[in-house]
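Feature annotations, courtesy of Swiss-Prot:
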- T30 to K: No longer interacts with Cap2 (MUTAGEN)
- Q51 to A, S or T: Significantly decreased incorporation of GTP but not ATP, makes 3'3'3'-cAAA (MUTAGEN)
- Q51, R109, D196, R197, R204, T205, R307: ATP acceptor binding site (BINDING)
- S53, R56, D69, D71, Q210, K233, Y250, V304: ATP donor binding site (BINDING)
- D69 to A: Retains a very small amount of enzymatic activity, may bind GTP better than wild-type (MUTAGEN)
- D69 to K: Nearly complete loss of enzymatic activity (MUTAGEN)
- D69, D71, D121: Mg(2+) A binding site (BINDING)
- D71 to N: No longer makes cyclic nucleotides (MUTAGEN)
- D196 to A: Slight decrease in synthesis of 3'3'3'-cAAG (MUTAGEN)
- T205 to A: Decreased incorporation of GTP but not ATP (MUTAGEN)
- Q210 to A: Nearly wild-type cyclic nucleotide synthesis (MUTAGEN)
- Y250 to A: No cyclic nucleotide synthesis (MUTAGEN)
- N258, L260: Mg(2+) 3 binding site (BINDING)
Amino acid sequence: MELQPQFNEFLANIRPTDTQKEDWKSGARTLRERLKNFEPLKEIVVSTFLQGSIRRSTAIRPLGDKRPDVDIVVVTNLDHTRMSPTDAMDLFIPFLEKYYPGKWETQGRSFGITLSYVELDLVITAIPESGAEKSHLEQLYKSESVLTVNSLEEQTDWRLNKSWTPNTGWLSESNSAQVEDAPASEWKAHPLVLPDREKNEWGRTHPLAQIRWTAEKNRLCNGHYINLVRAVKWWRQQNSEDLPKYPKGYPLEHLIGNALDNGTTSMAQGLVQLMDTFLSRWAAIYNQKSKPWLSDHGVAEHDVMARLTAEDFCSFYEGIASAAEIARNALASEEPQESAQLWRQLFGSKFPLPGPQGGDRNGGFTTPSKPAEPQKTGRFA
């Protein structure tokens, strides 16, 4: 069964909490204001914006005392052809020492900042273009479309367009609804560059393109795409002992988007469809004990699976095969309790059981006195 009410409750149980959302917004706003007012960097910083799973609404609730991870991009006007990656990043050390003493560390392509309530990942980038083209891009990066700290789920009308403004109520609804994504010619061919200390080179990155692709895919899937990503991430976390460490994060998200058809009608249907498509699409690759090459939505020459080993991909493929069998049975079941128990084999106790009026089994079924633990059968049981 589709059990959409139970899926809705499950999703509410695994989304970041309202407090966590406010924490990362506060952290992002505070950092933005501090950068804006830090005199040595005033002429360098163009804007800062949220990226990553937080911005794309594909993050799941951290377990235990783990803090949310928040990616913040700093867009600068630095000339990457005249400055080394190390020198570019070193410009920000006085800022970090002033506002985050003892709380920051240098990473390969970013700075990590550990606060009591959130983990910030500060990514320094530069606009590689020059002249009028650079000016147009700076306008985009200074626009509400980029600066918003709301996630895609919170701002469903969002478009990548410097003319977009947040929909704050019924008065602005008609105006925001008329704004569509800007033509690809205005943004797609213009990724940012970011410094890599370890390789001592500048590489291309296009977080806005990833955000825009996610927003469009979610609309085409009736709002189910970002929730399906969350569900698969939760399944992976619940079954981590039976799965390889990778893929996770964005590569996992990309694999889901690659397999999910447009027009998704429900969570249950979407899960079965994307797993079945994943298995059929990569069967030959799996049989060859290899892994796929998947182009990044923002920088076409980047393989999203570059750091994933063939061994891990094949192990993950086997995990999806086992999970798909359970998901098919859960969707096919016509008994609410049985269906829910099967979904719980994948997602654990965060997936609720239907209430007493949720449907009865034939043969004397009685409502359990407490939530049942999943039966341990098969790879993920």
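Sequential numbering from 1, following the chain as shown.
The backbone N, Cα and C atoms fix where each Cβ goes, glycine too.
At each noted site, the model still has the original residue.
Every protein chain considered, the tally of other Cβ atoms within 10 Å of the Cβ of D121 (Mg(2+) A binding site) stands at 17. Considering only the recorded positions Q51, D69, D121, Y250, V304, R204 (ATP acceptor binding site) has V304 as its nearest partner by CA-CA distance. Excluding D69, D71, D121, which define the Mg(2+) A site, the same chain contributes G52, I54, V70, I72, S110, E119, L120 within 8 Å (Cβ to the Cβ centroid), listed in sequence order. Look at Y250 (mutagenesis position): DSSP puts it in a helix.
Note: the CA-CA distance between Y250 (mutagenesis position) and S53 (ATP donor binding site) rounds to 8 Å. Put simply, D71 (mutagenesis position) is 5 Å from Q51 (mutagenesis position) when counted between their Cα atoms. Distance noted between the C-alpha atoms of T205 (mutagenesis position) and D71 (mutagenesis position) is 13 Å.
Among the recorded positions D69, R109, D121, D196, the residue whose Cα lies closest in space to that of K233 (ATP donor binding site) is D69.
Checked against D71 (mutagenesis position), the recorded positions R56, D121, Q210 differ in C-alpha distance, with D121 being the nearest.
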